[in-house]
Amino acid sequence: MEAALLSGFIKAILPRLFSLVDDKHKLHKGVKGDIDFLIKELRMIVGAIDDDLSLDHPAAAAVQTLCMEDLRELAHGIEDCIDGVLYRAARDQQQSPVRRAVQAPKKLQRNLQLAQQLQRLKRMAAEANQRKQRYTAAAPGQHGQVYSSAAAQVDEPWPSCSSASDPRIHEADLVGVDADREELLEQLAERQPEQLKVIAIVGFCGLGKTALAAEAYNRETGGGRFERHAWVCAGHRSAREVLGELLRRLDADGRSFHGDSDAGQLCVDIRQQLEKNRYFIVIDDIQTEDQWKSIKSAFPTDKDIGSRIVVTTTIQSVANACCSANGYLHKMSRLDKNCSKQLLSKKACPERYSHYKQPDSAAILKKCDGQPLALVTIGEFLQANGWPTGPNCEDLCNRLHYHLENDKTLERMWRVLVRNYTSLPGHALKACLLYFGMFPSDHPIRRKSLLRRWLAEGFVEPLSSSSNIDSTAAFNVLMDRNIIEPINVSNNDKVKTCQTYGMMREFISHMSISQNFVTFFCDDKFVPKYVRRLSLHGDTVVNGDNFNGIDLSLVRSLAVFGEAGTTVLDFSKYQLLRVLDLEKCDDLKDDHLKEICNLVLLKYLSLGGNISKLPKDIAKLKDLEALDVRRSKVKIMPVEVFGLPCLIHLLGKFKLSDKVKQKTEVQEFLLKGKSNLQTLAGFASNGSEGFLHLMRYMNKLRKLKIWCTSSAGSTDWTDLREAIQQFILDEKEANIGTRSLSLHFSGCSEDAINSLKEPCYLSSLKLHGNFPQLPQFVTSLRGLKELCLSSTKFTTGLLEALSNLSYLQYLKLVADELEKFIIKVQGFPRLLRLCIVLQYPTFPVIEEGALPFLVTLQLLCKDLHGLSDIQIECFKHLQEVTLHSGVTPATRQEWVKAAKEHPNRPKVLLLKSVDTAESEHTDVDSVMEAVKSETTEYSIAPEGPEQVNNKMQLDHGLESSSVLNKQNNFADQSSSKDQLHYSFNNMGLSDVSCCE
């Protein structure tokens, strides 16, 4: 594990080492020679590490660990050297010519120090390489390697299971699975349709997928419903091995099986065994789509027989592939509080203590996070440590990340976590996962902010290439593998906030500490060695004594949650910071900004606390890519910000300075088209700012949010109209990409909007204001896929005009009421998601055959009565219905009944809104509560009412596939009940895609 992460880190710093050879740094010839040596040496080290990783087993654990420590120290030393040169070069560029002349002697001295530093690094590289060769060569074994049980623990695959029972989870451990089991058994027994049906069970490791499949298998094999049945494990096996095992189980006599048969022949033999028989096959732990593609051709698809295949997998895209045609996808959910407590108590408390008052287990239940395997193994661990009379949960929790790796009782849980980590393809994904350690365990993490921080750290690239992954792709892979979970998902199916599971968080903490990846200061727990990423959270204020001997100048990332103290907030001690997250720092003040503006390598900056004004010196941050002031009190954005050459994302709600009316360097910068700004979300305007003239020169702007504010002098909105017109102008390019506009125009004249003209292009539009008719430019928009409108009332004419938007995929309407309107067969031909939020239940009439591709329907009105004449059986692709949580129980029951009678059996969900429609500072605005359509009882908020407004998450999970693999043809997915599972972030308008 350490080797892979280190190899990736060295690969990441090599390009920066190359940059030092560039003539612009004016290094001495001898210094350049030393840098060339280090480049070649690091390449060889990376090659040696990659060779070790490519073998079937790692090198001797002790030697390998020491070698990795040597190389990590070397790599960090090289990175410090590189960034030190870049830092000094950036500071020199900001000095006047006179100042640079005065500093010339000091520069010569620095060059001498650099030469000495490079010589030291050369010696370190040579010595580390020699030690590695000397001691690994001395270790006997295959390929000159030695193996240990500790190393084998990491890479040894799961034992293949030869029966239907899961060797890791006994039947006695099954708690809270009744509803899942009944749903699965119903899918197996369902007679319509009669052709082959594939049921995919998907979820994070340890949620009980195999145990659930085993429950169904054991019941069905004894029932006589199926003529042939078999169970095989696919984990860590080739398709040929899986097919061979399956054939052995089907052919009791062994006459059909030949050990030298290839996959194609095995498929033929299996088909002969299964043809014209009703069969039930379980394939446990499928890991790739290619593996499934090679296996599935072995199964006959005879009609009028009704065979069933159940597959289990941890990977969402694999589950989607398995049940893409006539399939059913079952997403595993975690146990609720009561079931979690029951399972933990069963495993932790010996029978002789059944009447003993058990200690408070809240802390350990939070760590287990409803994961059955975690509850079982932690329960056994507690019992081994004397529960309930021994140490309390709090004490054991504090060192749980240590016990995970070192305690035999927790070995099963540790192996699951290690497997998830080591299976990630490439070093970048491992670094991205470990970066979650920067956040407190119960802190929702904003996806876009996270991606920008990954970019600032250099883990990923802005765009994918043959050798590097981009930030969005990295996030999607982690989602696809169910390693991270979405908490809050916007109406248009975009993940807004996420977090990791409880035990995965413990694993990340352990790995981050052991790899010196993140240093934590949390409730007085501080492990100083050298600090590259520093995260402070808890109620403890850091004072100077805590930081004795710690060099803060090497910190690359700093995040503060709570109070930091004067020592941490002394930014004169930092030099190499790239990421600075202070939006939740309680003791941040305007005075701190002076030194922050000297952090010339800074790429990501988020501010909160009591910050009310940005200084002009922010212009020094030439490398800054993202500036987020949404949680601050900044009301005026200094014009100097718009002159930052690397700035891509500017977030907040601010007014713009009028100083650009005067000729300035910023104005000249913008006029030359040098701005890289892509996101401006957003600013408040009264239509008269001189800045609006310059927006036309922001050629790369892709996301714009504007609040129109009325004032005494705001009678002429010409400048604002022209700025918007320029932004939406259609250049008639084949692929413009995404372009989003969010416009709150209640404070300005409607003429400013109605006078916008074609040709125009937007992919997403949000309009908030009063408009009796649809603005003309909306109907002429090319590329419009997402539209969100908010007004007091929508007229029939406006609604009919909307139905002609032929490319619209998502529509959200928020109003008090709608005039009478019929959605006809020809209307909204490509609409996938429809959300209507009303005060009064004036929903439209939907003709039979209309909305042919609708996947999700959200009817959010607490006074909704029954089905409101909406016949959901007409929506052939419907996967989900969402209602306001305030509807009556009778209305809920009607929708549950209708959903159960629908061929797709769509989910029925309740949305409980939080009144934060216009809040720019709310991480999570709402909570989705699932109603299990299989029962008459509503499983609403199983985590208890006290957590509804805190955790804000889906108890029944959600499919990351919708983020990863957008399917254009939903016809292939019509029978997959849980293929797309969404949540929505509030009933207001701040969730549309053009908003942050």
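Note that Cβ sites are derived from N, Cα and C of the backbone, with glycine treated the same way.
Original residues only: the substitutions mentioned are not part of this model.
According to Swiss-Prot, the feature domain 'NB-ARC' maps to 180-462. For Lys209 to Arg, Swiss-Prot lists a mutagenesis experiment annotated as follows: Abolishes resistance to M.oryzae pathogen. Per Swiss-Prot, mutagenesis Cys349 to Phe is noted as: Abolishes resistance to M.oryzae pathogen. Listed in Swiss-Prot is the mutagenesis experiment Gly502 to Asp, annotated as follows: Abolishes resistance to M.oryzae pathogen.
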Within 10 Å of its Cβ, which one of these mutagenesis positions (Lys209, Cys349, Gly502) has the largest number of other Cβ atoms?
Lys209
Reduced DSSP assignment, Gly502 (mutagenesis position):
helix
Pairwise CA distance, Cys349 (mutagenesis position) versus Gly502 (mutagenesis position), rounded so that it is a whole Å:
22
Could you give the mean pLDDT over the domain 'NB-ARC' (180-462), rounded to a whole number?
87
Residue pair Lys209 (mutagenesis position), Gly502 (mutagenesis position) - Cα distance, angstrom, rounded:
18
